Amino acid sequence: MFSFTEAKSKISLWTRSAAPLNNVYLSYSCRCGLGKRKLAGGCCSAPYITCYDSADFRRVQYLYFCLTRYCCLYFFLLLLADWFYKKSSIFFETEFSRGFRTWRKIVKLLYILPKFEMESIMSRGIPSGILEEKAIQFKRAKEGNKPLKDEIPKPEDMYVSHTSKWNVLRKMSQKTVDLSKAAAGMGFINKHMLTGNILAQPTTVLDIPVTKDKTLAMASDFIRKENLKTSAIHIGAIEIIIQSFASPESDLMGGFLLVDSLHTDTANAIRSIFVAPMRGGRPVRVVTFPNTLAPVSCDLNNRFKLICSLPNCDIVQGSQVAEVSVNVAGCATSIEKSHTPSQLYTEEFEKEGAVVVEYLGRQTYCAQPSNLPTEEKLRSLKFDFHVEQPSVLKLSNSCNAHFVKGESLKYSISGKEAENHAVHATVVSREGASAAPKQYDPILGRVLDPRNGNVAFPQMEQNLFALSLDDTSSVRGSLLDTKFAQTRVLLSKAMAGGDVLLDEYLYDVVNGQDFRATVAFLRTHVITGKIKVTATTNISDNSGCCLMLAINSGVRGKYSTDVYTICSQDSMTWNPGCKKNFSFTFNPNPCGDSWSAEMISRSRVRMTVICVSGWTLSPTTDVIAKLDWSIVNEKCEPTIYHLADCQNWLPLNRWMGKLTFPQGVTSEVRRMPLSIGGGAGATQAFLANMPNSWISMWRYFRGELHFEVTKMSSPYIKATVTFLIAFGNLSDAFGFYESFPHRIVQFAEVEEKCTLVFSQQEFVTAWSTQVNPRTTLEADGCPYLYAIIHDSTTGTISGDFNLGVKLVGIKDFCGIGSNPGIDGSRLLGAIAQGPVCAEASDVYSPCMIASTPPAPFSDVTAVTFDLINGKITPVGDDNWNTHIYNPPIMNVLRTAAWKSGTIHVQLNVRGAGVKRADWDGQVFVYLRQSMNPESYDARTFVISQPGSAMLNFSFDIIGPNSGFEFAESPWANQTTWYLECVATNPRQIQQFEVNMRFDPNFRVAGNILMPPFPLSTETPPLLKFRFRDIERSKRSVMVGHTATAA
């Protein structure tokens, strides 16, 4: 047990301070269970103390202390402690007093504390040096977490002040300063001006404000009668503060450019470049010193731009990544008093240029570009000075006067070494000139014209012609300057749907025209702007119709002008009853970014205007619509279809059909199939265009569908239509269509178009591009676009409510698998045809087949296959039995204007069933680009194998237009590819079959208007036999039976 004397000695040891304890709890054990006591601010020098962190139950057991023997010393120390308790005013009033009262209780309780042995006490204690180190670390952390301050220097540190004390006092009394009225030479600083937010996108551009908008001088129509004040501002320093919202442990990096938008040259515009991490936590601070003088105007806050780039941003697109604010310090200047930079600014700040303040060891980089002139650059410059005096009216006689051009001064300074004289001047006088002969000046080395005083440069020197005569730039200017043609289209009062109103080559539109840009259109070699068509007409308000203007890259044969065929490349539908004018732009070169008049002439670009839907109410007279053709300053962009790459946006322009709803309360239903890989047409023939043929290359597809719906009747006829996606097994009597996800479109009087978007969430899986024409609607298993009258169709005039639906394109297109093909076609927009191979497979599509004549005229016969245009031409004998299939690969080759890539060909040669010893036949195969006898063969093959043989080879289509080729086009003398087969014994060599497939690098662009492709009802010739009346399902049986019999 402790004695009272021992307890008092503990107090004496406690008052002798050795090391302060901050936030350390000392605890003891006693029988009465007294809790912990905090002795913050106290002292402890005992070597045997048990210390615990503040998170635990802190317990300090006071060990066996050596008690003092002298009672006088004890009472002296007790009185001294009591005096400190009462007189101290700093910390003892709180911490020490609390501890002192605790020790008074401890003195009373020490009598009942157990007596511990010295060994157990030493095993529980720790050295007091640990407590000292923790106190030092706490002090360092407390000092390191101070609030961040602005790093921008003060104006008085950057400039030498020239303002009077009165101006300084007046500035202090004003909350808002009008910069135009501020005293010249007065520095200013604007802090924490919000710039904007950095978004999660590739590039973000933010304006750097120099001052608050309300401090900018406003435009005024009067001038105050006072001395001129501030006219410009010197921008000395800009501090950009970027508060990132990203995670503090992310690897997000940001690149930033401080750009002066006054310059157009990149080398002069970029003022500072810096890269910094975009982690959250402490903000990124960048201090730049532009040292730029800017005039006070309303555009002051738009001059400097901050361009942000996030290369590895993983934040959701469009979200806010960081918030940007700026601090700006500068000085007001005028024509009387300019700014005077301080020595600190010129020697330190201006030399530094820009600096990124680093926090927590972040990786930051900063660069300050410079574009100072060099001696080599100075030599390449040429300074031209040209000053002309105004014209003077001169009196010729009493009844006549004329204007005479005044004198002009021309002065040129050039550093080119090619010129003998870098500096030359000419003064020209226009009056009193005589027709004196030209003479050569040996000093100038030029021919002088004494009449006008001009210096005549020889034509072999390029300086005179470099600025004007060899100008190859595109046509530019206003609509009046770029208008090159105008076309009149007659809208007959008897116009009906399907009528062709205008169909001619685009080049022929210019013939006979005499507008400002007509000559420029015809004579410019390279035109980079798109062609704009503006159509205007004015019809009665109660009438309506629908016209379509379409542009296609070419035509072949007796091509079809059906709306399904012509709208696939560039087209626009227009209802003059709803909209009196319309315009659209197009690129006549679909696989390049430039074109010329000669190019569209020789490639035969076709322009067609047709009537899709006739008059709702016929006008009393014919109507004229005018088309104005011009070149706009909009860069041409190619539209290329890639086989290997899944395109983000696949333009289709597929005409889904014309929907007619009669007036009344009946709920009419119209359905349009989304198996859009095939053509459309009538019985025994089908129409094909390039985009639909291209999409049929895949067996299945999926994507986000974008439809354009156009009102094609009078605006006085109204209806509300519901559009939805469902399968074809729904009958017209099904009354719960709107239980599916649907869109309701209410067409107003002047509502002409609307866009419908069906995302991929509408479809659980992909679906087939083609469906067999014999399959019923209940069994095809593919989605349909439904259009149902929501309420009723009504109007103040008689007539039907007509809608035109066009599938504009597919976003995020995904093609799946290889399409084996279907031969057949339904009516418009139903089903398609054909076989094809996918990019990753070796599936060949049957394209063409030819059988030798049963009774050949000679021992040598030949046939030529046009591999691109899909034609078979027998040579010397017309009794060949030929058949052309309609697979998607053939449809693409025939309907695509421009093609590029590799085509793999498989030629199967089948012979008669004779003995090998009796075989006496050879086949010579020639791959040619032209059938002219002067052209050489590209490849030559010889087949002498008995029975049958298979030949595999490939060829590349590479053309002059960005690698694309237009087969047999007069432009650039382009050719096509032919495969000529010559058989020496046609009685033994009986059949040639050509199969083809595309390589994954194959690409196409542009559409060719083609005639309808016939559908053959005959079975293709069979091996060794020619049965025309058997079913396809029996072919394998017949062939197998024949083989067994043989």
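The backbone N, Cα and C atoms fix where each Cβ goes, and this holds for glycine too.
One mutagenesis experiment catalogued in Swiss-Prot, Val259 to Ala, is accompanied by this note: Complete loss of GTP binding; when associated with A-260. In sequence order, Ala269, Ile270, Arg271, Phe304, Lys305, Leu306, Ile307 make up the list of same-chain residues 6 or more apart from Val259 (mutagenesis position) whose Cβ falls under 8 Å from its Cβ.
In this structure, Asp260 (mutagenesis position) is part of a beta strand by DSSP. The Cβ of Asp260 (mutagenesis position) lies under 8 Å from the Cβ of Asn268, Ala269, Ile270, Arg271, Pro290, Thr292, Arg303, Phe304, each of which sits 6+ residues away along the same chain. Annotation of the mutagenesis experiment Asp260 to Ala in Swiss-Prot: Complete loss of GTP binding; when associated with A-259.
As a published mutagenesis entry, Arg476 to Gly, Lys or Trp appears in Swiss-Prot alongside the note: No effect on viral yield and virus systemic transport. Arg476 (mutagenesis position) counts 14 other C-beta atoms within 10 Å of its own C-beta, drawing on all protein chains shown.
Secondary structure at Asn633 (mutagenesis position), as computed by DSSP, is strand. Taking a C-beta cut-off of under 8 Å and a sequence gap of six or more, Asn633 (mutagenesis position) has these contacts in its own chain: Arg476, Gly529. Quoted from Swiss-Prot, the note on mutagenesis experiment Asn633 to Ala is: Loss of hability to cause a systemic infection in the host plant; no effect on encapsidation.
Here Swiss-Prot notes a mutagenesis experiment, Asn633 to Asp, with the remark: Markedly reduced viral yield and loss of hability to cause a systemic infection in the host plant probably due to reduced RNA encapsidation.
A mutagenesis experiment is reported in Swiss-Prot for this position, Trp649 to Phe, and the note states: Complete loss of viral RNA binding and capsid assembly. A sphere of 10 angstroms centred on the C-beta of Trp649 (mutagenesis position) encloses 14 other C-beta atoms.
Swiss-Prot lists Val942 to Trp among its mutagenesis entries, and the accompanying note reads: Loss of capsid assembly. DSSP classifies Val942 (mutagenesis position) as strand under the three-state reduction. Val942 (mutagenesis position): 9 other CB atoms within 10 A of its CB, across all protein chains.
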Using DSSP with the three-state reduction, classify Trp649 (mutagenesis position) as helix, strand or coil. strand
Cα-Cα separation of Val942 (mutagenesis position) and Trp649 (mutagenesis position), in Å? 46
